[in-house]
Amino acid sequence: MTQFNPVDHPHRRYNPLTGQWILVSPHRAKRPWQGAQETPAKQVLPAHDPDCFLCAGNVRVTGDKNPDYTGTYVFTNDFAALMSDTPDAPESHDPLMRCQSARGTSRVICFSPDHSKTLPELSVAALTEIVKTWQEQTAELGKTYPWVQVFENKGAAMGCSNPHPHGQIWANSFLPNEAEREDRLQKEYFAEQKSPMLVDYVQRELADGSRTVVETEHWLAVVPYWAAWPFETLLLPKAHVLRITDLTDAQRSDLALALKKLTSRYDNLFQCSFPYSMGWHGAPFNGEENQHWQLHAHFYPPLLRSATVRKFMVGYEMLAETQRDLTAEQAAERLRAVSDIHFRESGV
């Protein structure tokens, strides 16, 4: 009888953060593709675009003028998804038609005044300032809201509506679905194992190495064993850290370096500005000790085979179970094979 080989045979991998299984089909990786293709952005963007709503000194669609900022710039989203003064929804006991009020705020963070430079093209010093801004915003909003979601949608393929490099910060009066699930499952693991799930996971990955993409003094980026997206990564501190606000100065500056190395490898993989959605998850601000939590960032990039061919989460993925072709180990190997110095900086 043929012996099972995870490189050749379909199998399922369990994601302990979500409680869901992922179908891995490595034998499909060589199938021909005649479907839709993305059009990668080839144009060279200017350092300042007079028509951009996010550039320094420009007027936004609301008529508000941006200051002549020189570092990061944060403002309340002109089209915020959440409002702080939402009235209470009427109480409902209908099990099929439940509703509750959602309060919060939505902010935009411009990473720098340079319209042309995404995260991997910024200096480590500039990236350190971005991390510091994430910390400050999280600390401020965490005084009012239990959940603060820092995230970035990079590229038109991920629905980004403005090419000026920026991220967003949403704060919620509730624990969103993904956060609630991670909170519950990490708490269950902690009760059973007497240690934080992702602290244990970092040690396993450090010992294994096959899924490692970037390692610095304080940080580790891996294609997680249970990755759903082709080149998905999980960025974690090596030490136990509950929230981004708890980082030491050394961890913060080293995180900037890790972010530059990781995002540079992404861009270098297909020699393009690699699209992704990324965001931070940390312990909620709920007044509890939350020792089961470990700070981490998820990177979800859609590209699969090239700068023009992406992964679609449709059909079986929507109706049954998430499926991927490349194994996590194969994806990590491909990311390790490219330089962590951005191709535009290296002159390639």
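Just so it is clear, glycine is given a Cβ too, placed from its N, Cα and C backbone atoms.
Substitutions noted, but not modelled.
Note that the structure is a prediction, hence the values are computed from the model and not measured.
Every protein chain considered, the tally of other Cβ atoms within 10 Å of the Cβ of ASP78 (UDP-alpha-D-glucose binding site) stands at 13. The UDP-alpha-D-glucose binding site annotation in Swiss-Prot covers 28-31, VAL61, 77-78, ASN153, 159-161, GLN168, 311-312, 316-317, GLN323.
Taking the Cβ of CYS52 (mutagenesis position) as reference, residues of its chain lying under 8 Å away and at least six apart in sequence are, in sequence order, ASN58, HIS115, ASN162, PRO163, HIS164. CYS52 to Ser appears in Swiss-Prot as a mutagenesis experiment; the accompanying note says: Decreases enzyme activity 3000-fold.
Residues or ranges marked as Zn(2+) binding site by Swiss-Prot on the basis of experimental evidence: CYS52, CYS55, HIS115, HIS164.
Annotation of the mutagenesis experiment CYS55 to Ser in Swiss-Prot: Decreases enzyme activity 600-fold. Cβ neighbours of CYS55 (mutagenesis position) (same chain, under 8 Å, six or more residues apart in sequence): HIS48, ASP49, ASN66, PRO113, HIS115, HIS164.
Looking at Swiss-Prot, the entry for mutagenesis of HIS115 to Asn says: Decreases enzyme activity by 98%. Within 10 Å of the C-beta atom of HIS115 (mutagenesis position) sit 21 other C-beta atoms, taking all shown protein chains into account.
Following the DSSP three-state reduction, the secondary structure of SER161 (mutagenesis position) is coil. Where Swiss-Prot documents SER161 to Ala as a mutagenesis experiment, the accompanying text is: 7000-fold reduction in specific activity.
Under its mutagenesis entries, Swiss-Prot includes HIS164 to Asn with the note: Decreases enzyme activity 10000-fold.
Around HIS166 (mutagenesis position), the same-chain residues six or more apart in sequence whose CB sits under 8 Å from its CB are LEU54, VAL108, ILE109, CYS110, PHE111, GLU152, listed in sequence order. Looking at Swiss-Prot, the entry for mutagenesis of HIS166 to Gly says: Abolishes enzymatic activity.
Summarising the annotation, Swiss-Prot assigns active site, tele-UMP-histidine intermediate to HIS166 and lists experimental evidence as the type of evidence. In three-state terms derived from DSSP, HIS166 (mutagenesis position) belongs to an extended strand segment.
For the recorded site, GLU182 (mutagenesis position), the DSSP three-state label reads helix. Here Swiss-Prot notes a mutagenesis experiment, GLU182 to Ala, with the remark: Decreases enzyme activity by about 50%. Abolishes iron binding, but has no effect on zinc binding.
Taking a C-beta cut-off of under 8 angstroms and a sequence separation of 6 or more, HIS281 (Fe cation binding site) has the following same-chain neighbours: GLU178, ALA179, GLU182, LEU295, HIS296, ALA297, HIS298. If you look up Swiss-Prot, you'll see GLU182, HIS281, HIS296, HIS298 marked as Fe cation binding site, on the strength of experimental evidence.
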Practice task
Could you check the recorded positions GLU182, GLU317 and say which one's CB has the fewest neighbouring CB atoms inside 10 Å?
Solution key: GLU317
Practice task
Looking only at C-alpha atoms, tell me how far ASP78 (UDP-alpha-D-glucose binding site) is from SER161 (mutagenesis position), rounded to the nearest Å.
Solution key: 13
Exercise for the section: For CYS160 (UDP-alpha-D-glucose binding site), list the number of other Cβ atoms lying within 10 Å of its Cβ atom. Expected result: 16
